[in-house]
Amino acid sequence: MVGVPGAAAFQLGCEKRVPAMPGSPVEVKIQSRSSPPIMPPLPPINPGGPRPVSFTPTALSNGINHSPPTLNGAPSPPQRFSNGPASSTSSALTNQQLPATCGARQLSKLKRFLTTLQQFGNDISPEIGEKVRTLVLALVNSTVTIEEFHCKLQEATNFPLRPFVIPFLKANLPLLQRELLHCARAAKQTPSQYLAQHEHLLLNTSIASPADSSELLMEVHGNGKRPSPERRDENNFERDTVPPEPPAKRVCTISPAPRHSPALTVPLMNPGGQFHPTPPPLQHYTLEDIATSHLYREPNKMLEHREVRERHHNLSLNGGYQDELVDHRLTEREWADEWKHLDHALNCIMEMVEKTRRSMAVLRRCQESDREELNYWKRRFNENTELRKTGTELVSRQHSPGSTDSLSNDSQREFTSRPATGYVPVEFWKKTEEAVNKVKIQAMSEVQKAVAEAEQKAFEVIATERARMEQTIADVKRQAAEDAFLVINEQEESTENCWNCGRKASETCSGCNIARYCGSFCQHKDWERHHRLCGQSLHGHSPHSQSRPLLPGGRGSARSADCSVPSPALDKTSATTSRSSTPASVTAIDANGL
């Protein structure tokens with residue numbers, strides 16, 4: 001779908017047959033037939049009134065071809081006449097070389113379009129309706145561009161607009177902005193102030209919408225068909241103010257002027273020799289087919305038409321005056337997206353081709369390896385079958401009578417006639433296997449012998465280390481026993497020390513009058529070991545007194561009877577060595593030590 005609303009364009013094409021103003025392009029084209037073009041005098045510039053619009057390629061963007069006629073390669077200047085001072089919308093539009101009905105209809109369509117957008121937003125929700133109203137006011141005030149308005153409107157309503165919306169706004173929004181500027185100047189206000197005070201003139205909800213909102217929005221779930229005409233019949237009061245308009249895609253056939261492409265800037269001639277006015281450009285990708293449909297029946301006329309079009313197209317390009325046409329082709333961003341998609345598709349195709357080529361190469365290599373393996377096994381099978389055949393033949397010849405003489409000759413002839421390549425006798429294989437087995441057996445025996453020798457050496461090392469450790473432990477035990485004897489002797493000699501802690505004693509055990517302590521705490525703590533000795537010392541016959549002479553140094557024989565009771569220091573040393581709660585006897589320590 002190409003985005004200029006076709007209804008307005010077709011109405012313009014139908015109504016431009018009747019000249020609406022003296023300076024319309026239709027009169028210029030008709031008058032130029034009888035007289036050469038004459039430069040009209042420019043109207044006086046009124047400082048207080050609106051400034052006449054200068055025709056530049058970007059002055060009009062409403063999609064209507066207002067270029068002056070080109071006769072004999074000389075473009076005539078644009079007409080700048082007006083009927084009078086601009087006192088209304090139609091009179092203000094005369095400075096733009098537009099008929100009054102054309103400008104009023106375009107403005108009415110634009111206002112109804114904006115009103116329909118706001119009503120659609122209000123139908124969704126009041127918040128979205130307020131957003132749409134703000135966007136519409138910002139668009140009319142030129143604070144946002146048409147593209148930004150398009151994007152923000154789609155984001156607010158979450159509905160895609162039809163493709164003709166942007167070209168329609170580009171074509172008709174300048175007319176509305178000029179009208180707003182004229183009214184604001186008349187009221188001595190800025191356009192934004194005037195629009196804020198007279199918002200109802202732009203978004204007039206009392207005027208019915210020209211069409212359903214589905215004509216402005218893309219069908220999300222539908223099949224893309226236009227709404228039925230019964231929905232238009234509901235708005236019958238619309239026909240009282242605005243004439244009915246044909247659908248956007250229906251071709252108008254009322255005008256006698258033939259259709260042609262927008263690139264054709266020269267007016268065509270009818271059979272009577274009169275010029276027809278240039279119709280406004282519609283959907284330009286189909287108008288050229290409509291324009292030249294009657295020429296395809298006559299090839300000569302078609303060639304002449306093509307030559308005239310190319311010649312005048314070049315003249316219009318080089319003549320310095322060319323109107324800007326509404327371009328309905330893709331924008332640069334859309335072209336970039338299309339190229340990006342195309343590049344991505346080509347890359348995917350290249351990747352698929354590369355993967356297919358690799359897969360075919362892998363399959364080819366696998367097929368070659370399979371073929372080689374199959375040939376190898378075929379050769380092996382043939383060799384085995386030949387060996388079996390020769391073996392059976394030899395056995396049959398040996399058992400058959402009269403074959404002993406020729407057996408050696410036949411076998412020799414057979415072995416000599418057999419090719420040397422690829423043939424190995426069975427005896428050779430047997431000898432080779434036997435040699436390999438012998439080598440394996442010898443290697444295993446050597447390995448076992450080496451392992452046995454290593455184990456023997458390890459056992460010897462372990463035995464020597466064990467003997468050394470036992471000797472060391474015995475030496476340590478002996479040294480500990482000797483140290484214990486020395487400590488015992490020292491404790492016996494020093495009777496002034498405490499038997500519990502070794503400090504200077506101040507008290508004596510009342511039971512035996514032998515044990516000495518530094519205090520009652522040490523006596524109570526040592527009582528678990530001393531009470532046995534204390535009881536034995538009371539009887540006066542202790543077995544330890546007989547074993548005293550066995551102590552090294554012979555000190556026990558020279559001591560008195562009351563000192564024959566063993567010292568508790570011996571119990572301490574035995575307790576530290578054996579970790580037991582009862583003290584050991586001196587004879588037990590002597591026996592262990594010696």
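Placed from the backbone N, Cα and C atoms, the Cβ positions cover glycine too.
Feature annotation from Swiss-Prot assigns domain 'TAFH' to 104-199; the stated evidence is sequence analysis.
Here Swiss-Prot describes K109 to E as a published mutagenesis experiment; the accompanying note says: Disrupts interaction with PRDM14. A 10 Å cutoff on Cβ-Cβ distances gives K109 (mutagenesis position) a total of 19 other Cβ atoms nearby, all chains included.
The number of other Cβ atoms within 10 Å of the Cβ belonging to A345 (mutagenesis position), over all protein chains shown, comes to 10. Under the heading of mutagenesis, Swiss-Prot lists A345 to R and annotates it as follows: Reduces PRDM14 and OCT14 occupancy on target sites, no effect on interaction with PRDM14, predicted to impair homooligomerization; when associated with R-330; R-342; E-346; E-360; R-363 and R-374.
Under the heading of mutagenesis, Swiss-Prot lists M360 to E and annotates it as follows: Reduces PRDM14 and OCT14 occupancy on target sites, no effect on interaction with PRDM14, predicted to impair homooligomerization; when associated with R-330; R-342; R-345; E-346; E-360; R-363 and R-374. Counting every protein chain shown, 10 other Cβ atoms lie within 10 Å of the Cβ of M360 (mutagenesis position).
The mutagenesis experiment L363 to R is recorded by Swiss-Prot, whose note states: Reduces PRDM14 and OCT14 occupancy on target sites, no effect on interaction with PRDM14, predicted to impair homooligomerization; when associated with R-330; R-342; R-345; E-346; E-360 and R-374. Taken residue by residue with DSSP, L363 (mutagenesis position) is part of a helix. All chains included, 10 other C-beta atoms sit within 10 angstroms of the C-beta of L363 (mutagenesis position).
Quoting Swiss-Prot on the mutagenesis of L374 to R: Reduces PRDM14 and OCT14 occupancy on target sites, no effect on interaction with PRDM14, predicted to impair homooligomerization; when associated with R-330; R-342; R-345; E-346; E-360 and R-363. Sequence-distant neighbours of L374 (mutagenesis position): no residue of the same chain at least 6 apart has a C-beta under 8 Å from its C-beta. In the three-state DSSP scheme, L374 (mutagenesis position) is classed as helix.
For C498 (Zn(2+) 1 binding site), the same-chain residues that are 6 or more apart in sequence and have a Cβ closer than 8 Å to its Cβ are K504, A505, R516, Y517, C518, C522. The annotation Zn(2+) 1 binding site is assigned in Swiss-Prot to C498, C501, C518, C522 on the grounds of sequence analysis.
In this structure, C534 (Zn(2+) 2 binding site) is part of a helix by DSSP. If you draw a 10 Å sphere around the CB of C534 (Zn(2+) 2 binding site), it holds 18 other CB atoms from the protein chains shown. Marked as Zn(2+) 2 binding site by Swiss-Prot: C509, C512, H530, C534.
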Within 10 Å of its Cβ, which one of these binding-site residues (C501, C512, C522) has the largest number of other Cβ atoms?
C522
If you draw a 10 Å sphere on the Cβ of H530 (Zn(2+) 2 binding site), how many other Cβ atoms land inside?
23
Count the other Cβ atoms sitting within 10 Å of the Cβ of C518 (Zn(2+) 1 binding site), across every protein chain shown.
18
Tell me the Cα distance separating L363 (mutagenesis position) from C501 (Zn(2+) 1 binding site), rounded to the nearest angstrom.
95
Might you list, by sequence position, any residue in that chain lying six or more from C509 (Zn(2+) 2 binding site) with a Cβ less than 8 Å away from its Cβ?
A515, R516, Y517, Q523, H530, C534
Additional residues around Zn(2+) 1, ordered along the sequence, whose Cβ is within 8 Å of the centroid of C498, C501, C518, C522:
N497, W499, N500, G502, R503, A505, Y517, G519, F521
